[in-house]
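Beneath this line is the structure, given in structure tokens, with notes to follow.
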Amino acid sequence: MALEIHMSDPMCLIENFNEQLKVNQEALEILSAITQPVVVVAIVGLYRTGKSYLMNKLAGKNKGFSVASTVQSHTKGIWIWCVPHPNWPNHTLVLLDTEGLGDVEKADNKNDIQIFALALLLSSTFVYNTVNKIDQGAIDLLHNVTELTDLLKARNSPDLDRVEDPADSASFFPDLVWTLRDFCLGLEIDGQLVTPDEYLENSLRPKQGSDQRVQNFNLPRLCIQKFFPKKKCFIFDLPAHQKKLAQLETLPDDELEPEFVQQVTEFCSYIFSHSMTKTLPGGIMVNGSRLKNLVLTYVNAISSGDLPCIENAVLALAQRENSAAVQKAIAHYDQQMGQKVQLPMETLQELLDLHRTSEREAIEVFMKNSFKDVDQSFQKELETLLDAKQNDICKRNLEASSDYCSALLKDIFGPLEEAVKQGIYSKPGGHNLFIQKTEELKAKYYREPRKGIQAEEVLQKYLKSKESVSHAILQTDQALTETEKKKKEAQVKAEAEKAEAQRLAAIQRQNEQMMQERERLHQEQVRQMEIAKQNWLAEQQKMQEQQMQEQAAQLSTTFQAQNRSLLSELQHAQRTVNNDDPCVLL
């Protein structure tokens, strides 16, 4: 079962010391332990605008993230709070509170943009917190960070000036939730009441025209529209009387403005129900461990002066996870074989059957824990390792069988060898007695269980090594005529040749069996690779269809908003005309 992490308080995830970013290892360890999918909500905005208050509410607490009550910025770097998702079982809600932008104590805004960019890259829902109204400054700031040619790269391409496919680019970005604090304006456009979402869409609507002034006005709006096809806007009244704002986090709800309390409730409800699980290109679901790796990749890139590249981050993540998936698969194989196999195995087929079962389970473990292994390089690596494992277990089985059989022969034939040394068979009729005893001991050897596949091989080698002993006894046997001795020698030779032929035939059968097993393994690997490829292609198709549906929905929403705006303009124009009509008296 996926592990659920409970953090009683937030902690720093990315430290910002002297405008240098550094990852907090303790926070990374917490992320590593989260095996559940994560919903990542990050908030960014100017300092002293109440970001931390909203994040505390999302955590279901009044206190946690530092809420400032002075003109200095409190939160430094990026802080994290992992809590159980209130709506989705087996999901973890990861809240990221960021250092306030625009701190006058900073030398320039480079550090601000780095923190802004990290929040964008890590989140599945990005909360942009501004004050009073949507103005050009807020739009320009959001545009400056989201513009790929300035800071973010979707692909690892040297051509940073090429135009990105809007659907492709948008898939890398989170959903946008724009929060307007201390909103005191009327939600009205051209005399018509509008919703916060309509107010946002109107603020981002480009103007008609082609002169430079219009282009400068439209560029950031088009960029935001492209990168954030899914947008939501919330407005918040002033929470309480000015004198009480310094104690905002300690004020009970009944001392806050009712409208503000209701607005915060609606905001939290929307985040809980609409914020999606963090996913990467290709539909890769992010858990705590993957989020940790993304943090490391992005911070290292920014700290080294490189552009954070989403494709590189995904590839680096795939490298780490697929390499770990290979190790998990091999560990599972070793565990299963260790439990099932007792060397020596009686037959090669029995051993190969156990290998085949453990191999299939190992591949399933790999497929479950790997992702984006597009060229199957890691699966091929696993197959190479499994092939080596098969060769090794077969070799060890041979050695175990040989060792066991050698020890068994020593135990069974030891008394006979001692009798030969004492000259018991060096007498008339001794050779027949020796052969008779040898056959009895061979029968005893054959009756012993669990000798393994080297039983005949080891026996024949042993008997061959004792041919000189048999020949010496035969030569000293005075009871046999010369003709009988030659006949005996021919008989012994024929039996030895027959045994050698049987030994070679057994080796040939084993080799053929191993070749057939390797061919079967190859065909199974090809089949598994084809399944993995088809699954990946199906996932890509699913993602493309989902993107097209989202684009269509966005276009429909935009079209409807434009129609409403046009209708409002027409109605306003009609009222103006009616008001200007002259009154004619007859």
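A Cβ is built for glycine as well, from the same backbone N, Cα and C atoms used for every other residue.
Nope, none of those substitutions made it into this model, it's the original residues.
The domain 'GB1/RHD3-type G' annotation in Swiss-Prot covers 35-276.
DSSP assigns Asp182 (mutagenesis position) to coil, not to a helix or a strand. Its Cβ placed at the centre, Asp182 (mutagenesis position) has 17 other Cβ atoms within 10 Å. What Swiss-Prot lists as GTP binding site is Gly45, Leu46, Tyr47, Arg48, Thr49, Gly50, Lys51, Ser52, Val67, Ala68, Ser69, Arg181, Asp182, Leu245, and the listing cites a large-scale study or a structure entry.
Mutagenesis annotation in Swiss-Prot: Ser73 to Ala, described as Does not affect GTPase activity; the structure shown retains the original residue.
Mutagenesis annotation in Swiss-Prot: Thr75 to Ser, described as Abolished GTPase activity, without affecting ability to inhibit HIV-1 infectivity; the structure shown retains the original residue.
Looking at Swiss-Prot, the entry for mutagenesis of Asp182 to Asn says: Decreased nucleotide-binding, without affecting ability to inhibit HIV-1 infectivity.
For Arg356 (mutagenesis position), other Cβ atoms within 10 Å of its Cβ number 15. Here Swiss-Prot notes a mutagenesis experiment, Arg356 to Ala, with the remark: No effect.
Here the residue is the original one, while Swiss-Prot reports the published mutagenesis Cys583 to Ala with the comment Loss of isoprenylation and of localization at the Golgi apparatus. Impaired ability to restrict HIV-1.
Cα of Tyr47 (GTP binding site) to Cα of Asp182 (mutagenesis position): a span of 14 Å. The Cβ of Gly45 (GTP binding site) lies under 8 Å from the Cβ of Lys51, Gly100, Leu101, Tyr128, Asn129, Thr130, Thr179, each of these being in the same chain and 6 or more residues away along the sequence. Mapped onto three states, the DSSP output places Gly45 (GTP binding site) in strand. Close to Thr49 (GTP binding site) in the fold, though at least 6 residues off in sequence, lie Gly100, Asn129, Thr130, Val131, Arg181, each with a CB less than 8 Å from its CB.
Put simply, Asp182 (mutagenesis position) is 67 Å from Arg356 (mutagenesis position) when counted between their Cα atoms. Just so you know, the Cβ of Lys51 (GTP binding site) picks up 28 other Cβ atoms within 10 Å once every protein chain is counted.
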